[in-house]
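Undergrad: Structure in structure tokens, see below.
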Amino acid sequence: MTLESPSTRLMTCQSSLLPEKPRFLSQKMWAPHLVVAYLIFVTLALALPGTQTRFSQEPADQTVVAGQRAVLPCVLLNYSGIVQWTKDGLALGMGQGLKAWPRYRVVGSADAGQYNLEITDAELSDDASYECQATEAALRSRRAKLTVLIPPEETRIDGGPVILLQAGTPYNLTCRAFNAKPAATIIWFRDGTQQEGAVTSTELLKDGKRETTISQLLIEPTDLDIGRVFTCRSMNEAIPNGKETSIELDVHHPPTVTLSIEPQTVLEGERVIFTCQATANPEILGYRWAKGGFLIEDAHESRYETNVDYSFFTEPVSCEVYNKVGSTNVSTLVNVHFAPRIVVYPKPTTTDIGSDVTLTCVWVGNPPLTLTWTKKDSNMVLSNSNQLLLKSVTQADAGTYTCRAIVPRIGVAEREVPLYVNGPPIISSEAVQFAVRGDGGKVECFIGSTPPPDRIAWAWKENFLEVGTLERYTVERTNSGSGVLSTLTINNVMEADFQTHYNCTAWNSFGPGTAIIQLEEREVLPVGIIAGATIGAGILVVFSFAALVFFLYRRRKGSRKDVTLRKLDIKVETVNREPLTMHSDREDDTASISTATRVMKAIYSSFKDDVDLKQDLRCDTIDTREEYEMKDPTNGYYNVRAHEDRPSSRAVLYADYRAPGPTRFDGRPSSRLSHSSGYAQLNTYSRAPASDYGTEPTPSGPSAPGGTDTTSQLSYENYEKFNSHPFPGAAGYPTYRLGYPQAPPSGLERTPYEAYDPIGKYATATRFSYTSQHSDYGQRFQQRMQTHV
């Protein structure tokens, strides 16, 4: 805005007061008047240089939010007169109170030249250009623009507060911010996250100042958007923080289905449970099940249970769930383990020599199968694929081929397919055949090749025959599925027939085939030999069976003899002492047997026969380690000790029983009676002068009469107290250790830990004997045995 000086305005005002020069008057007539006016103006301007009126502060552009207070300043210097404000050129009035404008008033000190315009509760109508004028001084201020900002009156999302949408169908969310000045800006949020891509437009209202903003956000709802909150925020300079409004989505969608199988891997024939888990909005109305595209009747629940077969591996099971919106179908295959099943069968093939042949065989199995092609009667694998390719085939390639499928740990299956190769006849009979002299014989000629032979002829010696009978010879032809058989039958086979070669020749369209067959004699065993061998084998079987029965019987009988006598209340204490020398006078053996001995014999008599029987069946080998073991072999049941004084009571002495024959090392096998029967075993040995130990041991002779049988002998009495010995040289009789000879012969020399020969080899056995663990070579033998029955 250009400021005008007071002199300039005055001149303008004065010039406007001058009358307009008539057009018809000449310029000379007005010249004096112009000069006078000019002189007056100059006089006035020069007369008032210090009292010039001017604006010290003029109104400026302002921006105010609707409802707020606005003040437009206006300050004049050297002026006392009327001041008024104009709004868009319209005078608001004079004075401080503007009655026509209740929200407007002039404020400030007039003495200070302040004529400020105050506007309270600014409205859109206050949005205008304002000017301050000093009327008497003919002064006008520059124009000030007052801009009133209007926030959006309303922010709204179409369709709220809940918008029902269809899953998968695109939809535009529309937000509107009404009557804002300036136009509002709209921002979208999805669950608090700002969204991009909205399209915004504005509409100008009729007042030309306010605008409505429209924003559209394109979404494609899914079932996951159910309950999702979208927020629209509108803002402008009047409301920097903006206004918000929100809506919630309700998405209708077809069922969302998950189909599961339990168990996931099964064998053919096992039971499987299908479970169809579904969520939908609105609610689910029902279920439908199908297999391989065919509806399964009576299956209308979320679970379907059935026994599976191999078809479930290739034909899917589907579950369809539906509601008002639509339906969802989910399918699955079952991992069924099953044996191979053929899909494409191999076909018999006939071809010519030199052609290429392809044999096809297709299997299915689970787990993945292994496929092999082999030729019959051969283990060579020709192919591992569904097809077997044979190039330039010959008649040797003809035959039966096997297509075998293997499913590990499940099963094996195979199919056979014949391959026929056209060619001359091939005779596959044995070159040497057999017959029995004097009986009827047959010579066979078999042709299995293709095509079948048209003619088959036999030739031998000077004879030729295709079919029929010639003397003793007859030819017959038989057709079968595998080929043609021509049989030459010979009646009453003779020696000359074994010296003849038989020629079998066959013809077909590809040529002839020939085979030479030799007939040999078959040896026939006489009927007597066959019958004898049969009878002998039968007898052998019978005897073997009888021996087995006898063996089992004896084992069972032996186990029954191991019994324990528990009810007899008999206690026998036996003390044996043997001095270094023996008495010379001994009483009769039968007289020396005490009453206790007879009692013991009576007790053991029931076992005597069985002991004698088993005596020859046992042979105990002395273990030299027992010599140094201190453990009681009876586990405490028998108290056998050496170097102990005899008790004063219940002592029974027994005479020594001695065989009259040559003395020898007597290591007889122990009794059959085991420890479980409750009876001890005490090994005893014959005694003789030291000189007798050098003789070669001989088998025992018969026992001396008068009670010399030592089988019931328990101990020997020490006759040292009688100072007499029954044998010459008894004073030098060496001590011995029970169970071991003191001075073994040269053939029996052993180290302390070296095993002796079997005891039964040199001596007989004495029942109820044990070796004393404490007897030594240099001390007197002393044995004490307590028996509790």
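From the backbone N, Cα and C atoms, a Cβ is placed for every residue, glycine too.
Pulled the feature table from Swiss-Prot, pasting it below:
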- 49-147: domain 'Ig-like C2-type 1' (DOMAIN)
- 255-331: domain 'Ig-like C2-type 3' (DOMAIN)
- 340-419: domain 'Ig-like C2-type 4' (DOMAIN)
- 424-520: domain 'Ig-like C2-type 5' (DOMAIN)
- PRO633 to Ser: No effect on interaction with NPHS2 (MUTAGEN)
- TYR637 to Ala: Inhibits interaction with NPHS2 (MUTAGEN)
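Describe each of these features in terms of where it is and what it packs against.
TA: Note on the domain 'Ig-like C2-type 4' (340-419): its mean pLDDT in the predicted model is 94.
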Undergrad: Under DSSP, the domain 'Ig-like C2-type 4' (340-419) has how many residues in helix, strand and coil?
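TA: DSSP composition of the domain 'Ig-like C2-type 4' (340-419): 3 helix, 49 strand, 28 coil.
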Undergrad: Looking only at the domain 'Ig-like C2-type 1' (49-147), what are its DSSP counts of helix, strand and coil residues?
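TA: Each residue of the domain 'Ig-like C2-type 1' (49-147) counted once, the result is 3 helix, 47 strand, 49 coil.
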